[in-house]
Amino acid sequence: MKALSPIAVLISALLLQGCVAAAVVGTAAVGTKAATDPRSVGTQVDDGTLEVRVNSALSKDEQIKKEARINVTAYQGKVLLVGQSPNAELSARAKQIAMGVDGANEVYNEIRQGQPIGLGEASNDTWITTKVRSQLLTSDLVKSSNVKVTTENGEVFLMGLVTEREAKAAADIASRVSGVKRVTTAFTFIK
């Protein structure tokens, strides 16, 4: 049997330390997000489960699966559908499917008619979301942890638990970010 060289042992130990550090940092980040989110942990879990259930229900429809690109976001039981479909009928069917999922209290259908966007536009959307979140984070007018940001084809969608004043400020901040074509809000208002 061949023994491991001291260098192999050292490299293995360093790699394992990196894995442990990544796991600890990742767990801390998730814990911090859960702690600062205004929703209860139970509601956060319910929303995550709702997203999975809606995605699963949509993926069972062969035409939607083949012809449309739909992303699902859930917040406080409200479901936001964004993406592209070739026609209004398919978009309406996606909304009906989402409404039939247990736990979906309300469905916002923001699916646009057209061809699904490509990887380049999807990457740009991720960058826009990052810029919007950064601007919200530095704002004194909005508690950024109360706002969920989704971007699709340059359109920014905002959801969350906010005051009316925070909602206006968040929409204004998002609208000023370069690359944003439009801002749509679906907030739940708190007093």
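Each Cβ is built from the backbone N, Cα and C atoms, and glycine gets one as well.
The annotation domain 'BON 1' is assigned in Swiss-Prot to 46-115. Across all of the domain 'BON 1' (46-115), the predicted model scores a mean pLDDT of 98.
Annotation comment: Swiss-Prot describes 124-191 as domain 'BON 2'.
Swiss-Prot documents Cys19 to Ala as a published mutagenesis change and attaches the note Cannot localize to the outer membrane.
Tyr75 (mutagenesis position): 24 other CB atoms within 10 A of its CB, across all protein chains. According to Swiss-Prot, the mutagenesis experiment Tyr75 to Ala carries this note: Loss of activity. Mutant cannot grow on 4.8% SDS.
Packing around Gly83 (mutagenesis position) is summarised by its Cβ count: 21 other Cβ atoms lie within 10 angstroms of its Cβ, all protein chains included. Looking at Swiss-Prot, the entry for mutagenesis of Gly83 to Val says: Loss of activity. Mutant cannot grow on 4.8% SDS; when associated with V-160.
The number of other CB atoms found within 10 A of the CB of Trp127 (mutagenesis position), across every protein chain shown, is 13. Reduced to three states, the DSSP call for Trp127 (mutagenesis position) is helix. Trp127 to Glu appears in Swiss-Prot as a mutagenesis experiment; the accompanying note says: Loss of activity. Abolishes binding to phosphatidylglycerol micelles and localization to the division site.
The C-beta environment of Leu137 (mutagenesis position), restricted to residues of the same chain at least 6 apart in sequence and closer than 8 Å, consists of Ser144. Among the mutagenesis results in Swiss-Prot, Leu137 to Glu has the note: Loss of activity. The residue drawn here is the original one.
Neighbour count (other Cβ atoms within 10 Å of the Cβ, all protein chains): 27 for Gly160 (mutagenesis position). In the three-state DSSP scheme, Gly160 (mutagenesis position) falls into the strand class. Here the residue is the original one, but Swiss-Prot notes a mutagenesis experiment at this spot, Gly160 to Val: Loss of activity. Mutant cannot grow on 4.8% SDS; when associated with V-83.
Each residue in the domain 'BON 1' (46-115) gets a DSSP state, and the totals come to 32 helix, 23 strand, 15 coil. Straight-line distance linking the Cα atoms of Gly160 (mutagenesis position) and Gly83 (mutagenesis position), rounded to a whole number, equals 20 Å.
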